[in-house]
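Taking it in order: structure first as structure tokens, then the write-up.
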Amino acid sequence: MAFPQTPNRLIRPRRTSRGIAISAGGLAVLLGALDTYVVVSIVTDIMRDVGIAVNQIQRVTPIITGYLLGYIAAMPLLGRASDRFGRKLLIQISLAGFALGSVITALATNLDVLVAGRVIQGAASGALLPVTLALAADLWATHKRAAVLGGVGAAQELGAVLGPIYGIFVVWLFHHWQAVFWVNVPLALIAMVLIHISLPPRVRTEEPQRVDVTGGLLLALALGLATIGLYNAEPDGKQVLPEYGPPLIIGAVIAAVAFLVWERFARTRLLDPAGVRFRPFLIALLVSLVTGGALMVTLVNVELFGQGVLGLDQDEAVFLLARFLIALPVGALLGGWIATRVGDRAVTAVGLLIAAGGFYLIAQWPADVLESRHDLGFVSLPTLDTDLAIAGFGLGLVIAPLTSAALRVVPAAQHGIASAAVVVARMIGMLIGIAALSAWGLYRFNQYLKEQLAALPPAPADFPGGQMAGQMMRLRTATVQAYVLQYGEIFAITAGLCVFGAVLGLFIAGRREHAEESADAVDGVSNARDRAPSA
């Protein structure tokens, strides 16, 4: 007989204890998210101390790719390990690993050691988000968990907003970039203590679950190769992938095929298909992939629009994203709260339609968008600020209900790997989205530039400053218009992808769809076997 995942079958800690536990988990997620973005504001300080010239900034790319490598590659295996060994132990191990990686990074005097520290940080941080999401699913009933998942998602997105500012503030306060990583140590210890006191020890089951280490390593290899192969530090350059990208992508495909073959015949699998409702689960992963692509396209192309069209320097162009990044966590919090009342499907579909509307508006941006406004009759709103906020808010709304729907159709014993799958799908969507649209954008830019140059008359011989100056002005005008058309097309495609995601969102798990699992399976879940405190 099958049983749904009902809260009365799971032994949970008291409300106060679980509040402390999820707050500590949220702190851990925020720490990991901050460290993802913090290097943006301190990279020049790091370069100086490890002996890299300012004009060789491409050499510090491994600092970023190393973190992403650890983050994405380790996530599925560590998420599954939390199903086997319990959320409490995995969060504490991950926090300890994060602190260790921070110490190694802070002590680094050369690039190799620095990258090693960042890889360790990334691997530890990669476990924190999915395991905390799974912990929220363990501690809250199905119909209430979306709001909590929204809070965890908001902590993740808040890191993107505060990361660069946090780095600048810590360096200003302590006068050296190493302090950014030293501060992680006491904060990680605080989170470990809070997790320790708020979650009781895990009760060992008579038949503990096995972990598919081989499958996890094959998947980690595939994801790691794909991460490095797809990540291009200069997406506005002359090539979409880095020079070493194509062979790594081929290697990733081979590793992925090997993983699928292994999972087909292995007795112990990374994701046990028993009880999983694959149709809604895979649809949730596909929607997560779409949202990741839309997110990354925005993060990269808004900055490039600021530099190429508006003539802003890099710092000013990055600041344009503040409107989008602030709206993301706001949407995540509100989306979780609304989903507990109206359901995951509705919020996911509406959120992506709102995002599509925002991206459609962004696609209409003129070259003088900073002076442009939306005249609504009773009020006039700045175009750039409004459009970015709408897109960010819409994508934020989707975070909690998407995770909630995915977890609901996977047995509770596999919430760790399921949470990791949702996050990995989003990250892969980010990498694929920017690579694909960069290729398309580069192709279209060259076409548009030729068209614009053909439409503009040649500079007259009596042009002020000379004919050469006139030709430069002509090229600049054509280039700006080509950029406007290129980015307009990219964001229009992104709007279409969000509409596609909204349609898919109508087919994720509804409120009454649950994984099929036996009573023994529910009672045997490692994370649900934590005993309530005696006090």
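Numbers here mean position along the shown chain, with the first residue as 1.
Any Cβ shown, glycine's included, is placed from N, Cα and C.
Unsubstituted: the structure retains its original residues.
Quoted from Swiss-Prot, the note on the mutagenesis of Asp35 to Asn is: Poorly complements for vancomycin resistance in M.smegmatis. Cβ environment of Asp35 (mutagenesis position): Tyr67, Phe98, Ser102, Gln121, Ser125, Gly159, Gly163, Phe181, Asn184 lie under 8 Å away, each six or more residues apart in the same chain. In the three-state DSSP scheme, Asp35 (mutagenesis position) is classed as helix.
Experimental mutagenesis is annotated in Swiss-Prot for Asp83 to Asn, with the remark: No longer complements for vancomycin resistance in M.smegmatis.
Quoted from Swiss-Prot, the note attached to the mutagenesis of Gly150 to Asp states: No longer complements for vancomycin resistance in M.smegmatis, in TM5. Long-range neighbours of Gly150 (mutagenesis position) (same chain, six or more residues apart, CB within less than 8 Å of its CB): Ala332, Leu333, Leu334, Gly335, Gly336, Trp337, Ala339, Ile399, Ala400.
Under the DSSP three-state reduction, Glu157 (mutagenesis position) is assigned to helix. Quoted from Swiss-Prot for the published mutagenesis Glu157 to Gln: Partially complements for vancomycin resistance in M.smegmatis.
On its own chain, Leu299 (mutagenesis position) has Leu321, Phe324 as residues at least 6 apart in sequence with a Cβ closer than 8 Å to its own Cβ. Annotation note: Leu299 (mutagenesis position) sits in a helical segment as assigned by DSSP. Under the heading of mutagenesis, Swiss-Prot lists Leu299 to Arg and annotates it as follows: No longer complements for vancomycin resistance in M.smegmatis.
Quoting Swiss-Prot on the mutagenesis of Leu299 to Asp: Still complements for vancomycin resistance in M.smegmatis.
Its Cβ placed at the centre, Ala420 (mutagenesis position) has 31 other Cβ atoms within 10 Å. According to Swiss-Prot, the mutagenesis experiment Ala420 to Asp carries this note: No longer complements for vancomycin resistance in M.smegmatis, in TM11.
Recorded in Swiss-Prot as a mutagenesis result, Arg426 to Ala carries the remark: No longer complements for vancomycin resistance in M.smegmatis. DSSP assigns Arg426 (mutagenesis position) to a helix in the three-state reduction.
The annotation that Swiss-Prot gives for the mutagenesis experiment Met468 to Asp or Lys reads: Partially complements for vancomycin resistance in M.smegmatis. In the three-state DSSP reading, Met468 (mutagenesis position) counts as helix.
Taking Cβ-Cβ distances under 8 Å and a sequence separation of 6 or more, the neighbours of Thr479 (mutagenesis position) in its chain are Gly308, Leu449, Gln452. Per Swiss-Prot, mutagenesis Thr479 to Ala or Glu is noted as: Partially complements for vancomycin resistance in M.smegmatis.
When the mutagenesis positions Glu157, Ala420, Arg426, Met468 are ranked by how far their Cα is from the Cα of Asp83 (mutagenesis position), Ala420 comes first. In this structure, the C-alpha atom of Glu157 (mutagenesis position) lies 13 angstrom from that of Arg426 (mutagenesis position). When other Cβ atoms within 10 Å of the Cβ of Asp83 (mutagenesis position) are tallied across all protein chains shown, the result is 28. Counting Cβ atoms from all protein chains shown, Met468 (mutagenesis position) has 10 others lying within 10 Å of its own Cβ.
Of the recorded residues, Met468 (mutagenesis position) and Arg426 (mutagenesis position) place their C-alpha atoms 48 Å from one another.
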